[in-house]
Amino acid sequence: MPIIEQVRAREILDSRGNPTVEVEVALIDGTFARAAVPSGASTGEHEAVELRDGGDRYGGKGVQKAVQAVLDEIGPAVIGLNADDQRLVDQALVDLDGTPDKSRLGGNAILGVSLAVAKAAADSAELPLFRYVGGPNAHILPVPMMNILNGGAHADTAVDIQEFMVAPIGAPSFVEALRWGAEVYHALKSVLKKEGLSTGLGDEGGFAPDVAGTTAALDLISRAIESAGLRPGADVALALDAAATEFFTDGTGYVFEGTTRTADQMTEFYAGLLGAYPLVSIEDPLSEDDWDGWAALTASIGDRVQIVGDDIFVTNPERLEEGIERGVANALLVKVNQIGTLTETLDAVTLAHHGGYRTMISHRSGETEDTMIADLAVAIGSGQIKTGAPARSERVAKYNQLLRIEEALGDAARYAGDLAFPRFACETK
């Protein structure tokens, strides 16, 4: 049996230069695995709590308390447990913390152990992680939702929408989808230069020009797709992450592109975009607690576009269940650090699929070289992954892992392509 023998932890840096937690787990059979925990810039209020140190060190963002929690409490609690019983291990972590938001020991400390245990168990079983988690039928390669133009909390510009993504839905394979996305990315750089706009990068590797607004950004990306010799809509679709909580103020409304708007007015704005651009997905179009607005928006345009819940659901089965009951969104963004254990993440995915919701696996803006989410995307058959631009090694690491998985699967590999969005046709395709 793959019994946990040793647990170690340390403080490392993420892609934004902020500290995060790395955990190592060793089993009695000699197997060893390591996991690093990501961190978000625009975080949902209802996410699992990251344990940070406060004080002057690293501007208060140190994670020595979380590391110590692993060494002093979490590690001793899981040593001796069977690593291939992930649910047992994760339940032990949840029980040990004893809070609904993992605020005592820290979601970052707990997640590091959860993921490292899963990796060690997979290695002990001599299985790739995607096969260990997903079983023998895991074979779907996801559409890469590439964030090639950054705004909002991911860039120091006046662009309110946080992410403008390209989705190579017409590619025949993941390797070709990655090539198409990379070529559009480079074409966008040329388009921006011709317009005299900045080609500096945001947190997730996308360009961060200070353009006039949403439609200006979408026009630039559409030009880049055509410049790369591809067809907007048929070959490469568009997607947005509005991260609307970031421009919502209680008592005021949505302060968006210089105008204060209601939820209904935001819905009208998005509806207008659908007729003009080949959009297949909009994430967080409204604020995280605007349940009524979300329900009305979903009823209005949910049959025309994928509506992804991130901050409103925070990968939490309880919040997702409420969303399903209220008709809120039609897809779930999956971020393992929002809920804090692999088991709870998989429970949320199962609930989403049973409720008829699509799932999109996602990175965070503060990433590491850890490639676990690439394996997770294939394991659950999500058909979609969001892990930044095809630039910066912490983003590219995930794409390269998916290339390896596609190669390992051989003839069994299937690229999701436009089947990842079966209910939504690009209106301008």
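Glycine is treated like the rest: Cβ placed from N, Cα and C.
Nothing has been swapped: the model has the original residues at all the noted spots.
Taking a C-beta cut-off of under 8 angstroms and a sequence separation of 6 or more, K335 (active site, proton acceptor) has the following same-chain neighbours: G40, D310, V314, T315, S362, H363, R364. Look at K335 (active site, proton acceptor): DSSP puts it in coil. Per Swiss-Prot, the feature active site, proton acceptor maps to K335.
Sequence annotations record features per position, and here Swiss-Prot assigns phosphoenolpyruvate binding site to S42, Q162, K335, R364, S365, K386. Counted within 10 Å of its Cβ, the other Cβ atoms near K386 (phosphoenolpyruvate binding site) come to 30, all protein chains included.
The Mg(2+) B binding site annotation in Swiss-Prot covers S42 and rests on experimental evidence.
A strand conformation is recorded for D241 (mutagenesis position) in the three-state DSSP classification. Taken from Swiss-Prot, the feature Mg(2+) A binding site applies to D241, E283, D310, supported by experimental evidence.
Record note (Swiss-Prot) on the mutagenesis of S42 to A: About 5% 2-PG product made.
According to DSSP, E163 (mutagenesis position) is assigned to a strand segment. In Swiss-Prot, a published mutagenesis experiment is listed as E163 to A, annotated No 2-PG made.
According to DSSP, E204 (mutagenesis position) is assigned to coil rather than to any helix or strand. A mutagenesis experiment is reported in Swiss-Prot for this position, E204 to A, and the note states: No 2-PG made.
Record note (Swiss-Prot) on the mutagenesis of D241 to A: No 2-PG made.
Annotation of the mutagenesis experiment K429 to A in Swiss-Prot: Reduced binding of host plasminogen, dissociation constant increases about 2-fold to 882 nM.
Close to D241 (mutagenesis position) in the fold, though at least 6 residues off in sequence, lie N147, I161, Q162, E163, M165, I282, E283, D284, V308, D310, K386, each with a CB less than 8 Å from its CB. When secondary structure is read from DSSP and collapsed to three states, E283 (Mg(2+) A binding site) falls in the strand class. Between the recorded positions E163, E204, E283, D310, the minimum number of other C-beta atoms within 10 Å of a residue's C-beta occurs at E283. Other Cβ atoms within 10 Å of the Cβ of Q162 (phosphoenolpyruvate binding site) number 28 in total over all chains.
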